[in-house]
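So the structure is just underneath, and the comments pick up after that.
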Amino acid sequence: MNQSQSGLKKELKTRHMTMISIAGVIGAGLFVGSGSVIHSTGPGAVVSYALAGLLVIFIMRMLGEMSAVNPTSGSFSQYAHDAIGPWAGFTIGWLYWFFWVIVIAIEAIAGAGIIQYWFHDIPLWLTSLILTIVLTLTNVYSVKSFGEFEYWFSLIKVVTIIAFLIVGFAFIFGFAPGSEPVGFSNLTGKGGFFPEGISSVLLGIVVVIFSFMGTEIVAIAAGETSNPIESVTKATRSVVWRIIVFYVGSIAIVVALLPWNSANILESPFVAVLEHIGVPAAAQIMNFIVLTAVLSCLNSGLYTTSRMLYSLAERNEAPRRFMKLSKKGVPVQAIVAGTFFSYIAVVMNYFSPDTVFLFLVNSSGAIALLVYLVIAVSQLKMRKKLEKTNPEALKIKMWLFPFLTYLTIIAICGILVSMAFIDSMRDELLLTGVITGIVLISYLVFRKRKVSEKAAANPVTQQQPDILP
């Protein structure tokens, strides 16, 4: 572990880490966003989620391997710095920070919109501000308070999914009182299992892969737990059943109980199922659950941005002020920085929703894939090095190395290329490329400045300054 990590308090318990890892899987994308995938893919959406989930399982296994060797709040940014080069750590760290800053704004706006469902007269901007401030204070107080909030947010989501699965299976097989078995006729009765063709399933993977962003947060949190190797190992090994049960299982229930082309599935598949089986106030219940998912994501976003900025500051790749810790070991200035820029994005949504805010949202669109790609490449290089120098440090190992690592890299590159041919995603890919280019240029400026400072500090060696890699 990096020595500088000693400043962060190790207050996250195993139960916190377990729920943080679960929270990363269950988000609003499952409760709401899955409807568009089902509507465009049909029952084959189950395959889309399974294949995308498999890719994320591979990524998490690789990240778990590296985290068990070096559990740090910098996580994959630090690993990229060590394995690929400082430019990679700098670039992916700042891109990831930017991604979550925008996510915080999106979730604050989404949460405010849900609350307006019950309280119509409260302005959207005010509710967004209140939600952001409350969860900012939670994160500022201590890492333990972040963990507690995330624990209960996650518990609500887990209980909801488990209840949904139990009730769904009961209606499918006719175990529910007064019900007839629904069976699996809806899986093939409306044009077959792949009514829109295999190509729609592959397209679905491109859309679905973004729903899993957040699973990697547990590796960032590893730097603040007393037993990081055990926590990361458990989280990494359990990601398989979490994705299968929560995502694939839930989508299978939806397409089994309702025809895939039902209009109400597009709006909210979970509400559609609950209304279909006669659950009273289904919309109200799901609004509360989605609000919980949104607040969980907002809470995680505030935590994640602060720790990534803290890690960048440790490596002198961000202002050193973001390394300052409170008495409880919290990087307060790093948290406030994420909150500040996120609320600027909220203001942009109020004044310029179709230009500035849309640009910010689209420009962060493909960053998730870049993060996954960097994780895979870092693991490929680090694993080869560790096998030669310190093989006993490998407490967790990626399966079938290096074959599955190469396969994952190829799959991610394939998804990035396919985005260029999908009208609804082309802008996201292009704008993410623009933002990535800006960050890379910033690194070159940063490197040049560091070289100049080093030369000024060592005038004897000015003629042959050491160039950073």
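Each position is counted from 1, following the chain as shown.
Glycine too: its Cβ is placed from the backbone N, Cα and C atoms.
None of the listed substitutions appears in this model.
Database features (Swiss-Prot):
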MUTAGEN   Gly33 to Asp  Lack of activity
MUTAGEN   Gly42 to Ser  Lack of activity
MUTAGEN   Gly301 to Val  Lack of activity
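This view paints the features noted in Swiss-Prot onto the structure.
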{"residue": "Gly33", "record": "mutagenesis position", "contacts (Cβ under 8 Å, 6+ apart)": "Ser211"}
{"residue": "Gly42", "record": "mutagenesis position", "contacts (Cβ under 8 Å, 6+ apart)": "Lys190, Gly191, Gly192, Phe193, Phe194, Pro195, Glu196, Ser200, Val255, Trp260, Asn261"}
{"residue": "Gly301", "record": "mutagenesis position", "contacts (Cβ under 8 Å, 6+ apart)": "Trp100, Val101, Val103, Ile104, Glu107, Gly338, Ser342"}
